[in-house]
Amino acid sequence: MAGKSAEEEHPIKAYGWAVKDRTTGILSPFKFSRRATGDDDVRIKILYCGICHTDLASIKNEYEFLSYPLVPGMEIVGIATEVGKDVTKVKVGEKVALSAYLGCCGKCYSCVNELENYCPEVIIGYGTPYHDGTICYGGLSNETVANQSFVLRFPERLSPAGGAPLLSAGITSFSAMRNSGIDKPGLHVGVVGLGGLGHLAVKFAKAFGLKVTVISTTPSKKDDAINGLGADGFLLSRDDEQMKAAIGTLDAIIDTLAVVHPIAPLLDLLRSQGKFLLLGAPSQSLELPPIPLLSGGKSIIGSAAGNVKQTQEMLDFAAEHDITANVEIIPIEYINTAMERLDKGDVRYRFVVDIENTLTPPSEL
């Protein structure tokens, strides 16, 4: 007996923009299908989708494990349009969100300890196989289907466009600070890099009651850091005198840079037993000097986006403290130009695609 066809297995006709193969790096209209809404699933009409550096790296084929055609986008805000019979988390018509993760094994140490984001078999939002073996497609599309365990309730008081980047950049910085104890009022934290991730790290740090110093190689970012985002200080990392004067002044550093850069001068800024939170993911290895760590009892902590429970906590915290990303809302047709600008760092501070109003179905859907 023949097995079900792909169209029978995935009856929901969908459309979006995809990179068709590993060589082009160019996004274009794409037709595909989503699975039917299962008993524990939520069908979601996508309103907005944020664009992050992971999306850029993915379309540039920097991750060999991804499958193509690839529909990127892992910062999704939408509306629940259908729910399975066993869904209790959300109702039809409510605003919902999805972050980077769509599934996990549910059995390993990480999963049973609510650390499913670190599960060895974690299913990320696109380019990887789902439980049934079919490939996941991301948020640059008109709709999606997700298990309720990974669906988030999106607070009504948050802007859906400004809130979309919270699903990646926001939770990454929030989770790192919460899990490492860098969320206590009065602590002094340095934020390295003032991009999409860095500017949200500043906002959450200030909401926690921390003293914040932005560390950057770009002098022009001082005004935005202090007057725009409320940072308490600005440190130009290329200025040897400024760096020398700041030695031993920070309780923690949040490093958000996604490019290779020297770590040793930053470690010197930490007090004894200070914490260096590494959030950026450069494509090449960083040089790690052992002496500053050993002599000061300092530690380096890596952190990826948080688990589902913590991501919901982050969204609720953001709503309470009026935290959203500074965004440039774009139509889907602008996506390739936006990726080029993102590659050059030419955005303050996040691109968000208006899916609802600009994504139209390709012909012959």
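Positions of Cβ are set from backbone N, Cα and C atoms, glycine also.
What you see is the original sequence, not a version with the noted changes.
According to Swiss-Prot, the mutagenesis experiment Thr54 to Phe carries the annotation: Abolished activity. Thr54 (mutagenesis position) carries a helical DSSP state (H, G or I). Long-range neighbours of Thr54 (mutagenesis position) (same chain, six or more residues apart, CB within less than 8 Å of its CB): Met74, Ala100, Ser168, Ala281.
The note that Swiss-Prot attaches to the published mutagenesis Thr54 to Ala is: Normal activity.
For Met74 (mutagenesis position), the number of other Cβ atoms no farther than 10 Å from its own Cβ, over all displayed protein chains, is 27. Here the residue is the original one, but Swiss-Prot notes a mutagenesis experiment at this spot, Met74 to His: Conserved ability to reduce precondylocarpine, but decreased accumulation of over reduced vincadifformine product.
Cys108 (Zn(2+) binding site) has a Cβ environment of 16 other Cβ atoms inside 10 Å. Taken from Swiss-Prot, the feature Zn(2+) binding site covers Cys105, Cys108, Cys111, Cys119, and the record attributes it to similarity to another entry.
Reduced to three states, the DSSP call for Ser168 (mutagenesis position) is coil. In Swiss-Prot, a mutagenesis experiment is listed as Ser168 to Cys, annotated with the note Conserved ability to reduce precondylocarpine, but increased accumulation of over reduced vincadifformine product.
Marked as NADP(+) binding site by Swiss-Prot: Leu194, Gly196, Leu197, Ser216, Thr217, Thr218, Lys221, Leu279, Ala281, Ser303, Ala305, Arg350. Ala281 (NADP(+) binding site) counts 14 other C-beta atoms within 10 Å of its own C-beta, drawing on all protein chains shown. In the three-state DSSP classification, Ala281 (NADP(+) binding site) falls within coil.
With respect to Thr217 (NADP(+) binding site), the closest of these binding-site residues in Cα terms is Cys119, chosen from Cys105, Cys111, Cys119. Within 8 Å of the centroid of the Cβ atoms of Cys105, Cys108, Cys111, Cys119, where the record puts Zn(2+), the same chain has further Cβ atoms from Cys104, Gly106, Lys107, Tyr109, Ser110, Val112, Glu116, Pro120, Glu121, Val122. Here the candidates are the binding-site residues Leu194, Leu197, Lys221, Ala305, and by Cα distance the one nearest Cys119 (Zn(2+) binding site) turns out to be Ala305. Leu197 (NADP(+) binding site) sits 26 Å from Cys111 (Zn(2+) binding site), taking the Cα positions as reference.
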